[in-house]
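Remarks on the structure that follows.
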Amino acid sequence: MTRPDNEPARLRSVAENLAAEAAAFVRGRRAEVFGISRAGDGDGAVRAKSSPTDPVTVVDTDTERLLRDRLAQLRPGDPILGEEGGGPADVTATPSDRVTWVLDPIDGTVNFVYGIPAYAVSIGAQVGGITVAGAVADVAARTVYSAATGLGAHLTDERGRHVLRCTGVDELSMALLGTGFGYSVRCREKQAELLAHVVPLVRDVRRIGSAALDLCMVAAGRLDAYYEHGVQVWDCAAGALIAAEAGARVLLSTPRAGGAGLVVVAAAPGIADELLAALQRFNGLEPIPD
């Protein structure tokens, strides 16, 4: 039986509050580090991570530290897996009565560095490797997307709380599709080859630059579908649940060794089979190693 403090609704509330607090922190720190617009590298505030084109900033690490400190106060003893600070290597091995918090302090760091208003704080609560609650704060828009298993998906903004539903599109040719690209040259080449096959099949394609926001846009009906290779669990832990609870069909590949990351697909139900068949036809459901 689920402990009362592990009920999805309660975990969602924790995630929503933390995401909103962290988003406010990110907005303030960005102004301190970069000024009103991008100013160089913020005097050394940006460094490379997995490749020269994969940045991490002092604000990423500061924000994750804030979230870890808050969770230590609110949920002492809960394991934490964060993009910058690491955590359990296998979240599925966590005891069934324990919640693991999966954190991405800034999803869309390149956008953040350049001052493009599409980056997010993502917080997922997982039990046995399955997300049961989560929240994604769109930092620049000052909105929070959230969901809990069986309780639907919602958007909270200055006007209140709104139920999210994905679109009713039923033809792939009329779908607005989101996607993203990895950081390694090899991965990008393979992704570009696949995209060349997919573009003629859809209405148009958007590259937002944040997997968490892409998934939330599917939930909100601002995209009809989204797919991407090389996604990490912290990128999609919250967003995938939000899309699913809004009615989207969501596919997450099984993690594999070798650093390939996950294949993530989310689509309005009326086009999901058609999109999955198209991706399968061009070998687009297989992970792409870095």
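Placed from the backbone N, Cα and C atoms, the Cβ positions cover glycine too.
If you check Swiss-Prot, you get these features:
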{"type": "MUTAGEN", "residues": "Leu81 to Ala", "note": "No effect on activity. 10-fold more resistant to inhibition by Li(+)"}
{"type": "MUTAGEN", "residues": "Glu83 to Asp", "note": "Less than 4% of wild-type activity"}
{"type": "BINDING", "residues": "Glu83, Asp104, Ile106", "note": "Mg(2+) 1 binding site"}
{"type": "BINDING", "residues": "Glu83, Ile106, Asp107, Gly108, Thr109, Arg206, Asp235", "note": "substrate binding site"}
{"type": "MUTAGEN", "residues": "Asp104 to Asn", "note": "Less than 4% of wild-type activity"}
{"type": "BINDING", "residues": "Asp104, Asp107, Asp235", "note": "Mg(2+) 2 binding site"}
{"type": "MUTAGEN", "residues": "Asp107 to Asn", "note": "Less than 4% of wild-type activity"}
With every protein chain in view, what's the tally of Cβ atoms within 10 Å of the Cβ of Ile106 (Mg(2+) 1 binding site), excluding that atom itself? 32
Near Mg(2+) 2: residues not in Asp104, Asp107, Asp235 with Cβ within 8 Å of the site Cβ centroid are Glu83, Ile106, Gly108, Ala120, Ser122, Ser210, Ala211, Ala212, Gln232, Trp234, Cys236, Gly239
From the recorded positions Leu81, Glu83, Arg206, Asp235, pick the residue whose C-alpha lies nearest to the C-alpha of Asp107 (mutagenesis position). Asp235
Other same-chain residues whose Cβ falls within 8 Å of the Cβ centroid of Glu83, Asp104, Ile106, the recorded Mg(2+) 1 site, in sequence order: Asp60, Thr63, Glu64, Gly82, Glu84, Leu103, Pro105, Asp107, Thr109, Val121, Ser122, Trp234, Asp235
Gly108 (substrate binding site) to Leu81 (mutagenesis position), Cα to Cα, whole Å, comes out at 18
Cβ contacts of Glu83 (mutagenesis position) (under 8 Å, same chain, 6 or more positions away): Asp60, Glu64, Leu103, Asp104, Pro105, Gln232, Trp234
